[in-house]
Amino acid sequence: MMKISFIIATLNSGGAERALVTLANALCKEHEVSIIKFHAGESFYKLENEVKVTSLEQFRFDTLYHKIASRFKKFFALRKALKESKSDVFISFLDTTNIACIAAKIGLKTPLIISEHSNEAYLKPKIWRFLRRVSYPFCDALSVLGSSDKVYYERFVKRVKLLLNPCHFSDEISFDSSFEKENLVLFIGRLDHNKNPVMFLKAIAHLDKNLQENYKFVIAGDGQLRQELEYKVKSLGIKVDFLGRVENVKALYEKAKVLCLCSFVEGLPTVLIESLYFEVCRISSSYYNGAKDLIKDNHDGLLVGCDDEIALAKKLELVLNDENFRKELVNNAKQRCKDFEISHIKEEWLKLIAEVKNA
């Protein structure tokens, strides 16, 4: 039995958080698993009782002085937590947390695996890109989600492993499950610029009026653009239901016929994986830089240009008007399910942990 500590900023409703919780829940059956997080608050996703969660001490950030002082305090609190955990391996998630862990681990012998969950281009501030470039060579291993990211990081990181996110539904849904589908089209994700939900709304406005009337269009997620998007729905004269953050997305997948992803940049979008298990047809933007890792266009899903609402509307009309074609796409997509099974991904992680421990 090993002691494994995960480190992450929060356990909110993001895809990286979902992946961490799924992996922690799988590993805790055979190992002692803990999660160290920077911020207070409960996990959005259900954790097994065996997983121990601790939050670093919280500090003030209300003035410039406190912002600066608190960052130093947070760093030393992280280092203390790492030392006291007496872990066999550390696994950190997301870029800024990775950088902090590399610095906080200096002098400690415990190996550190860092995990990237966005495309390398997503980190925009130059200072953070610089810190990533100079710090990442000091990790013991780096896991990435896309083939293009693996090529990029191998230029300066000694051990880079392509590890897909596990789908927590893989233990719940059998391969031959069938679902009672409704005329439902989904958008699931944060309501921010990168997820580009306005593209979804504009595409709906371009659909044939009969399709607009006969289908229900739903956005599950919340974020800074919600009010702006609600105004946009009114100005376009369309009907869209805003559900906010949804804990039980399974119920939506079971009913939905189509899922749309409109992002500019992604790592390995959770929604494109989860939808495989529920016979939901996937239409995705050709986001930078890994859409083709998950979708073979016109075979197991459909790809459209980034921010091209006209193309999205045409692809939507294609599958909404041709149920046989939609079913062909989802049946082909189901062949990918085995790639994301929890048991398979867990074993891949254990192999990587063994590598860094024995290095």
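Every residue gets a Cβ built from N, Cα and C, even glycine.
Just the original residues are modelled here, none of the noted substitutions.
For Lys74 (mutagenesis position), the number of other Cβ atoms no farther than 10 Å from its own Cβ, over all displayed protein chains, is 19. What Swiss-Prot records for Glu17, Arg71, Phe72, Lys73, Lys74, Arg190 is substrate binding site, and it gives a curator's inference as the kind of evidence.
Counting only same-chain residues at least 6 apart in sequence, those with a Cβ under 8 Å from the Cβ of Pro269 (UDP-N-acetyl-alpha-D-galactosamine binding site) are Gly15, Leu261, Ser263, Ser284, Tyr287, Leu294. What Swiss-Prot records for Tyr45, His117, Arg190, Lys195, Val246, Glu266, Gly267, Leu268, Pro269, Thr270, Val271, Leu272, Ile273, Glu274 is UDP-N-acetyl-alpha-D-galactosamine binding site.
According to Swiss-Prot, the mutagenesis experiment Glu17 to Ala carries the annotation: Complete loss of catalytic activity. According to DSSP, Glu17 (mutagenesis position) sits within a helical segment.
While the structure shown retains the original residue, Swiss-Prot records the mutagenesis experiment Glu42 to Ala with this note: No effect. Listed in sequence order, Leu11 are the same-chain residues at least 6 apart in sequence whose CB falls under 8 Å from the CB of Glu42 (mutagenesis position).
Looking at Swiss-Prot, you'll find the mutagenesis Glu50 to Ala noted as follows: No effect. For the recorded site, Glu50 (mutagenesis position), the DSSP three-state label reads coil.
Under the heading of mutagenesis, Swiss-Prot lists Lys67 to Ala and annotates it as follows: 3-fold decrease in the turnover rate. Markedly accumulates the penta-LLO intermediate (Und-PP-BacGalNAc4). 1000-fold decrease in the turnover rate; when associated with A-71 and A-74. According to DSSP, Lys67 (mutagenesis position) is assigned to a helical segment.
Lys74 to Ala appears in Swiss-Prot as a mutagenesis experiment; the accompanying note says: 10-fold decrease in the turnover rate. Accumulates the tri-LLO substrate (Und-PP-BacGalNAc2). 1000-fold decrease in the turnover rate; when associated with A-67 and A-71.
Where Swiss-Prot documents His117 to Ala as a mutagenesis experiment, the accompanying text is: 10-fold decrease in the turnover rate. There are 25 other Cβ atoms within 10 Å of the Cβ belonging to His117 (mutagenesis position).
According to DSSP, Glu172 (mutagenesis position) sits in a coil region rather than a helix or strand. Record note (Swiss-Prot), mutagenesis Glu172 to Ala: No effect. The unchanged residue is displayed.
Taking the Cβ of Arg190 (mutagenesis position) as centre and 10 Å as the limit, one finds 20 other Cβ atoms among all the protein chains shown. In the three-state DSSP reading, Arg190 (mutagenesis position) counts as coil. Here the residue is the original one, but Swiss-Prot notes a mutagenesis experiment at this spot, Arg190 to Ala: Abolishes catalytic activity.
Note: Glu266 (mutagenesis position) has non-local neighbours Ser118, Asn119, Tyr287, Tyr288, Gly290, Ala291, i.e. same-chain residues 6+ apart with C-beta under 8 A of its own C-beta. One mutagenesis experiment catalogued in Swiss-Prot, Glu266 to Ala, is accompanied by this note: Abolishes catalytic activity.
Experimental mutagenesis is annotated in Swiss-Prot for Thr270 to Ala, with the remark: 5-fold decrease in the turnover rate. Other Cβ atoms within 10 Å of the Cβ of Thr270 (mutagenesis position), summed over all protein chains shown, number 24.
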Within its own chain, what residues at least 6 apart in sequence put their Cβ under 8 Å from the Cβ of Glu172 (mutagenesis position), listed in sequence order?
Lys250
Please tell me which one of the recorded positions listed here (Tyr45, Lys67, His117, Arg190, Thr270) sits closest to Lys73 (substrate binding site), measuring Cα to Cα?
Lys67
Taking all protein chains shown into account, the Cβ-based neighbour count within 10 Å for Tyr45 (UDP-N-acetyl-alpha-D-galactosamine binding site) is 19
Should any of the recorded positions Lys67, Arg71, Lys74 have a Cα within 10 Å of the Cα of Glu50 (mutagenesis position), which are they?
none
For Glu17 (mutagenesis position), the number of neighbouring Cβ atoms whose distance to its own Cβ is within 10 Å equals 22
Taking DSSP as the reference, which of helix, strand or coil describes Lys73 (substrate binding site)?
helix
Whole number in angstrom, please: the longest C-alpha to C-alpha distance across Tyr45, His117, Arg190, Lys195, Val246, Glu266, Gly267, Leu268, Pro269, Thr270, Val271, Leu272, Ile273, Glu274 for UDP-N-acetyl-alpha-D-galactosamine.
21
